[in-house]
Amino acid sequence: MTEKSWFETIFCCCCHRTPIIRREIKLGCFGIGSAGKTTFLKVLKGEDPRDLLRTNGFSTVKMEYDETFHLTIYDVGGDKGIRGIWSNYYAEVHGIIYVIDYSTDETFTESIEALHSLTSNPHVQKKPIFLLLNNQNNREFDDVEISNETKIQAGQHKIVLFSHFNKYNGYLDNIKSATLTVMARAKKDRNEYQEQFVRFIDSISEHYVELSEGVKTAELALRIRQEEAKEQRRLMQMKVEHDALKADVAGLELRNQPPVQPPIPPDPPSDPKSASVHIEESPPMSLASSTIPSDIIQSTPETGTPRDPVNFCRISQTSTKPVSPESNSVKEEPTIILKDNYFLPPKAPGRQYSRIQRIQNVLNNRVVPK
């Protein structure tokens, strides 16, 4: 068996070394407005916390804890109008950091009320909680009294750790320790809140698998809700575009449609007295009769001869005979057969009268009403 050279021994060990996979721990940092959440996270990371802006909404802070874990902390605003979004983060984190503002009695009471609302949420139960009392004015306090005010029951959470954080004294102004991990900085500075925070992370690492299952389930549900909301917005946009296109098509069809004609009124009802009157179709008018007046008609002859075509021409009106006394009671309607208003030529062969004579005979035989 050949021995390995020193070169192969060194480089083979480096190549076959198992890479360290850092697991992620997600935390949520909550508290009322101006409670000192961002200040605490800056100091925990080893950065200067001065000249900070007020957090509106939320911000994400990332830091390395040790060689095994790295931290992602959601710094959520604490104004009354923003506290409604706190519940959106409870299920998606492994643990809770809650900062209590102990500057005045009013801020302390408000912080305790917000804490009660937070711990009553079912997604917060069975998760580790780190309570940090931010004593900016260095007031005296009793740990037992404050713990009783929180009213957090034993066994309701995995573990509840309590610590306090006094006003920043500027010890990080000239120290560049931001490159250190949280664990290394805690061993170096040995502050009480850092030691309690390390215990808080250790409790999460002990139950990491169980807590991660809940976080993954919440993240999956969040992605499903986001996809559903995205699909709903897409469908709404498609509906708006479809309605707009439909309105454009309707406008074009209305523009190309011919104008609507007004309805034609129906004919008035006919007179029942004239129901017995029969209008016959007139034959084509001849040139010989084109000059006959239009009010002259030809009646059916009763006593005249067929050779006399002008003997029975009458005006189109009712009879002019005097009414007898016997006819006052019963009035008969004469039946008149109307024909076209022109003169027909004689039926006998040959013309016995000229055109002018026929017209003259018609005019002489007209009955003028008295």
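Keep in mind that glycine also has a Cβ here, set from the backbone N, Cα and C atoms.
Don't look for the substitutions in this one, it keeps the originals.
If you check Swiss-Prot, you get these features:
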- 31-38, 75-79, 134-137: GTP binding site (BINDING)
- T38 to N: Does not affect localization to cilia (MUTAGEN)
- K45 to R: Does not affect sumoylation (MUTAGEN)
- K62 to R: Does not affect sumoylation (MUTAGEN)
- K230 to R: Does not affect sumoylation (MUTAGEN)
- K239 to R: Decreased sumoylation. Abolishes sumoylation; when associated with R-331 (MUTAGEN)
- K331 to R: Decreaed sumoylation. Abolishes sumoylation; when associated with R-239 (MUTAGEN)
Note to self: Can you tell me how many other Cβ atoms are located within 10 Å of the Cβ belonging to K37 (GTP binding site)?
What the structure shows: 27
Checklist line | Close mutagenesis positions near V76 (GTP binding site), where close means Cα within 10 Å, chosen from K45, K62, K239 | finding: none
Next item on the list: Can you grab the distance from K239 (mutagenesis position) over to T38 (mutagenesis position)? Cα atoms, rounded to a whole Å.
Entry: 45
Next item on the list: Go through K45, K62, K230, K239, our mutagenesis positions, and report the one whose Cβ sees the most other Cβ atoms within 10 Å.
Entry: K45
Next item on the list: Return the residue, from the listed recorded positions S34, T38, Q136, with the maximum count of other C-beta atoms within 10 angstroms of its C-beta.
Entry: T38
Next item on the list: Going by Cα-Cα distance, pick out whichever of the mutagenesis positions T38, K45, K62 is nearest to Q136 (GTP binding site).
Entry: T38
Next item on the list: Tell me the Cβ neighbour count for V76 (GTP binding site), meaning other Cβ atoms within 10 Å of its Cβ, over all protein chains shown.
Entry: 20
Margin query: Say we define neighbours as other CB atoms within 10 Å of the CB. Which of the binding-site residues G31, D79 has the fewest?
Written below: D79
Item checked: Separation of alpha carbons, G31 (GTP binding site) and K230 (mutagenesis position) (Å) -> 31
Item checked: Assigned element (helix, strand, coil) containing D79 (GTP binding site), judged by DSSP -> coil
Margin query: Between the Cα atoms of K37 (GTP binding site) and K62 (mutagenesis position), what distance do you get, rounded to the nearest Å?
Written below: 14
Notebook entry, point to check: At the level of the C-alpha atoms, what whole-angstrom distance separates D79 (GTP binding site) and T38 (mutagenesis position)?
Noted result: 14
